[in-house]
Amino acid sequence: MPYIYLIIAISTEVIGSAFLKSSEGFSKFIPSLGTIISFGICFYFLSKTMQHLPLNITYATWAGLGLVLTTVVSIIIFKEQINLITIVSIVLIIVGVVSLNIFGTSH
């Protein structure tokens with residue numbers, strides 16, 4: 001169950017980040033509200049995850065996969081450009097997250 005919580009936390013963090021970009025500095029009501037609600041749900045499920053998994057694994061997985069998925073959203077939805085350094089960095093983040101989950105300590 002903790003990994004289900006983590007998936008929900010990551011998903012809502014990515015959704016919240018997209019809403020945050022769309023809110024244009026909290027100047028648009030609906031995207032601003034979406035940001036607040038999404039991050040509220042995100043942190044609730046992140047805290048539920050931390051009841052079962054170590055902080056280092058939880059946070060690294062949440063932050064790393066959140067960054068990767070947010071980058072994908074930024075490319076697809078917001079038409080942002082990336083370069084080779086960005087791609088290499090994302091691959092390194094994925095390797096780090098996978099390594100922590102395979103070799104990291106558990107409760």
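Quick reminder: no glycine exception, Cβ is built from N, Cα and C everywhere.
Remember, predicted model here, so these are calculated numbers, not experimental data.
For the mutagenesis of PRO31 to Ala or Gly, Swiss-Prot gives this note: Decrease in resistance to ethidium bromide, but does not affect resistance to quaternary ammonium compounds. The structure shown keeps the original residue. Around PRO31 (mutagenesis position), the same-chain residues at least 6 positions away in sequence with a Cβ under 8 Å from its Cβ are PHE19, LEU20, SER22, SER23, GLU24.
The mutagenesis experiment CYS42 to Ala or Gly is recorded by Swiss-Prot, whose note states: Decrease in resistance to ethidium bromide, but does not affect resistance to quaternary ammonium compounds. The Cβ of CYS42 (mutagenesis position) has 22 neighbouring Cβ atoms from other residues within 10 Å, across all protein chains displayed. In the three-state DSSP scheme, CYS42 (mutagenesis position) is classed as helix.
Swiss-Prot documents CYS42 to Ser as a published mutagenesis change and attaches the note Confers sensitivity to ethidium bromide, but does not affect resistance to quaternary ammonium compounds.
The annotation that Swiss-Prot gives for the mutagenesis experiment CYS42 to Asp, Glu, Ile, Lys, Leu, Pro, Arg or Val reads: Confers sensitivity to ethidium bromide and quaternary ammonium compounds.
Among the sequence features in Swiss-Prot, the mutagenesis site CYS42 to Thr is noted as follows: No change in activity.
Cβ environment of TYR59 (mutagenesis position): no same-chain residue six or more positions apart lies under 8 Å away. According to Swiss-Prot, the mutagenesis experiment TYR59 to Ser or Trp carries the following note: Confers sensitivity to ethidium bromide and quaternary ammonium compounds.
Among the mutagenesis experiments that Swiss-Prot reports, TRP62 to Phe or Tyr is described with the note: Confers sensitivity to ethidium bromide and quaternary ammonium compounds. Its Cβ taken as reference, TRP62 (mutagenesis position) is surrounded by 21 other Cβ atoms within 10 Å in the chains shown.
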